[in-house]
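What follows is a short report on a single structure.
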Amino acid sequence: MGSMAFHKSRLFLTFGDASEIWLSTLSHLTRKNYASGINFLVSLEILDLSETLIKAISLDHSESLFKIKSLDVFNGKVVSEASKQARAACYISFTKFLYRLTKGYIKPAIPLKDFGNTTFFKIRDKIKTESISKQEWTVFFEALRIVNYRDYLIGKLIVQGIRKLDEILSLRTDDLFFASNQISFRIKKRQNKETKILITFPISLMEELQKYTCGRNGRVFVSKIGIPVTTSQVAHNFRLAEFYSAMKIKITPRVLRASALIHLKQIGLKDEEIMRISCLSSRQSVCSYCSGEEVSPLVQTPPIL
């Protein structure tokens with residue numbers, strides 16, 4: 001079968017088939033969010049998962065985006081602008097995938113830029129995630145250490161390395177370099193690409209990790225029966241520590257990371273240094289907390305927090 005005929009034959013896939021293929025190429029969190037987005041588009045009757053992709057050739061993308069952005073109430077609930085933009089992003093990303101899948105037979109959606117009808121625009125300058133002070137997270141960690149030593153180490157790595165929870169839970173013992181007090185993290189980039197970043201940690205924290213792993217191989221953070229730790233297990237122990245330490249806000253891995261970022265800004269670290277440590281993509285991303293090409297492994301040494 002010729003190449004052109006092969007790509008044209010993909011038009012006989014259903015939207016449901018194509019969406020499953022697309023979602024399988026995404027990272028866990030993105031897949032979860034976009035799966036919800038696809039269901040939303042189906043509920044709005046923008047997509048019919050039983051239809052073949054032939055219908056996509058005649059789809060009016062502008063009308064679809066307008067329908068998403070014009071929605072004020074869905075299932076009895078007010079739809080926020082952030083939610084509308086997230087659903088629009090899902091639709092655009094999906095059509096771009098269909099464009100690649102069919103080698104151009106299906107045209108991708110393009111964000112609207114008409115005055116008063118723009119698909120994407122800045123909603124807020126600040127990240128809504130709450131934060132705590134260094135003194136507060138110190139108290140929280142004291143409680144967490146008693147509740148669960150493993151999750152105490154996870155929390156310390158989040159704060160000290162400015163890392164996301166999934167980056168920590170995916171660590172393997174061969175990512176730990178005790179001789180140099182460094183840890184190699186795999187950072188997910190766009191289009192499922194990965195890069196690595198080497199971060200130097202305080203000797204005391206690395207010694208605690210060495211005692212915890214005790215020479216075993218495989219995943220660093222495991223349960224009592226040796227299986228990888230889940231985010232729900234960490235969340236449960238965080239809630240207990242939050243209660244015992246009498247925190248005024250809900251403490252999540254996201255809150256800890258945001259708190260560490262804000263603290264670095266407060267102690268005078270430059271935006272460029274914070275970007276290198278945290279892997280944030282822009283100064284705007286850094287500032288929002290406070291007022292694609294793969295490269296060689298990066299080495300960062302954040303200040304001791």
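Placement of Cβ uses the backbone N, Cα and C atoms for every residue, glycine included.
Residues annotated as domain 'Core-binding (CB)' in Swiss-Prot: 13-99.
For H28 (variant position), the count of additional Cβ atoms within 10 Å of its Cβ stands at 11 [all protein chains shown]. Here the residue is the original one, while Swiss-Prot reports the natural variant H28 to Y with the comment In plasmid pCHL1.
Just so you know, the Cβ of K188 (active site) picks up 19 other Cβ atoms within 10 Å once every protein chain is counted. What Swiss-Prot records for K188 (among others) is active site.
The Cβ of Y244 (variant position) lies under 8 Å from the Cβ of A143, I146, V147, each of these being in the same chain and 6 or more residues away along the sequence. Reduced to three states, the DSSP call for Y244 (variant position) is helix. For the natural variant Y244 to H, the note given in Swiss-Prot is In plasmid pCHL1 and plasmid pCTT1.
Marked as active site by Swiss-Prot on the basis of sequence analysis: R257 (among others). In the structure as shown, the Cβ atom of R257 (active site) sits within 10 Å of 21 other Cβ atoms. Secondary structure at R257 (active site), taken from DSSP and collapsed to helix, strand or coil, is helix.
Annotated active site, O-(3'-phospho-DNA)-tyrosine intermediate per Swiss-Prot: Y289, in sequence order.
According to Swiss-Prot, the natural variant S296 to I carries the following note: In plasmid pCHL1.
Swiss-Prot documents P303 to T as a naturally occurring variant and attaches the note In plasmid pCHL1 and plasmid pCTT1.
Following the DSSP three-state reduction, the secondary structure of H28 (variant position) is helix. Straight-line distance linking the Cα atoms of R257 (active site) and H28 (variant position), rounded to a whole number, equals 19 Å. Assigned with DSSP, the residues of the domain 'Core-binding (CB)' (13-99) fall into helix, strand and coil as follows: 60 helix, 6 strand, 21 coil.
If you measure from the Cα atom of H28 (variant position) to that of K188 (active site), you get 10 Å.
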